[in-house]
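Here's what Swiss-Prot has on this protein:
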- M94, E138, G139, R140, K146, D169, H309, Y310: UDP binding site (BINDING)
- R140 to A: Reduced activity (MUTAGEN)
- D169, D171, H309: Mn(2+) binding site (BINDING)
- Y201 to A: Reduced activity (MUTAGEN)
- Y206 to A: Reduced activity (MUTAGEN)
- W285: glycoprotein binding site (BINDING)
Amino acid sequence: MASKSWLNFLTFLCGSAIGFLLCSQLFSILLGEKVDTQPNVLHNDPHARHSDDNGQNHLEGQMNFNADSSQHKDENTDIAENLYQKVRILCWVMTGPQNLEKKAKHVKATWAQRCNKVLFMSSEENKDFPAVGLKTKEGRDQLYWKTIKAFQYVHEHYLEDADWFLKADDDTYVILDNLRWLLSKYDPEEPIYFGRRFKPYVKQGYMSGGAGYVLSKEALKRFVDAFKTDKCTHSSSIEDLALGRCMEIMNVEAGDSRDTIGKETFHPFVPEHHLIKGYLPRTFWYWNYNYYPPVEGPGCCSDLAVSFHYVDSTTMYELEYLVYHLRPYGYLYRYQPTLPERILKEISQANKNEDTKVKLGNP
């Protein structure tokens, strides 16, 4: 009798569970609930580098947003073009063989075109893409080792080709023009680096890996030298924290990347995670990691934002359109901080030289 009652109880539990699941599915359909295709970033590990890849947002081919320039023919890009020459940035993008087609090619088709030089760093060489083969293994525990080898490769082959050296992931979107404005105030021969500054574990703080970080030429030299002299080691698997510790050991300053009114420019998540209040729960690690008090909502982000992380391939093109194409008619930019006097003089002199050429009839 007792065993029959126990069997009935188990049958009741199973039936209840199945009924609950069926009802949940029914309500989802009736209410038109959408499947969340955004990356799952609400993990407990602040150093988890890449979004959970569910395969839903992969695009088959690249898109060329610059193919139709009919609405940009009278656009004045003089300042941006001058900064491109004055503030030279080499970008290297952390990727892997499995991500060249899924992610890296969309970086290549969008923001990477504005780098003075761009390199895609993988564990294996790919001459067609192309990607540099660092001869490492793949996996999160290899990220710092890949980072060290990538910077060593850049130092050996491209040290004189740029003034600043940006590391980004293949799911990071970067606005290079805003980064050049930020860096224009600084001397690349000084030991300094910039990114989204976190505070735990390192006295001066360190830069979030996902939001990307940029080293001055002198900072790059010191970082590479640190491993020649054994002042730093490659034993850690936590890339951004380990690099931050090494920077502090080598007396490389953790710079303040906020804009002139104190708003953050480097962002470790996609825009909506910063802009929408309540998206990131207060128990989330992010709130305790920021070096400067974080702001939630529209005040979170500078109008001259530099980067966003966990950007899937679809959002990569959405950001490209929003940043470089969408404009409200009849508005001039409200927030346009001035350039350093040194840069302004150089631009003015360049324009004078160009005017002289025109007057003399030279092309």
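Note: Cβ is positioned from N, Cα and C throughout, glycine not excepted.
Don't look for the substitutions in this one, it keeps the originals.
The model shown is predicted, which means the values in this text are computed figures rather than measured ones.
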Which recorded positions sit within 10 Å of Y310 (UDP binding site) - Cα, from R140, D171, Y201, Y206: D171
Cα-nearest neighbour of H309 (UDP binding site) within the listed recorded positions, R140, D171, Y201: D171
Around the Cβ of Y206 (mutagenesis position), the count of other Cβ atoms that are within 10 Å: 29
For E138 (UDP binding site), the three-state class that DSSP assigns: coil
Candidate recorded positions D171, Y201, Y206, W285, pick with smallest Cα gap to E138 (UDP binding site): D171
DSSP-derived structure type at K146 (UDP binding site), helix or strand or else coil: helix
Length of the line joining the Cα atoms of W285 (glycoprotein binding site) and Y201 (mutagenesis position), in Å: 14
Candidate with sparsest Cβ neighbourhood (10 Å radius) among E138, D169, D171, the listed binding-site residues: E138
Cα-Cα distance linking R140 (mutagenesis position) and K146 (UDP binding site), given in Å to the nearest integer: 10
For D171 (Mn(2+) binding site), the one of M94, G139, R140, Y201, Y206 that lies nearest, given that the recorded positions are compared by Cα: M94
Where D171 (Mn(2+) binding site) falls in three-state DSSP terms: coil
Site with most surrounding Cβ atoms, counting all protein chains shown within 10 Å, from the binding-site residues K146, H309: H309
Distance, R140 (mutagenesis position) to M94 (UDP binding site) (CA atoms, angstrom): 12
Tertiary neighbours of Y201 (mutagenesis position) (same chain, Cβ under 8 Å, six or more apart): L241, G244, R245
Binding-site residues (W285, Y310), the one with most neighbouring Cβ atoms at 10 Å: Y310
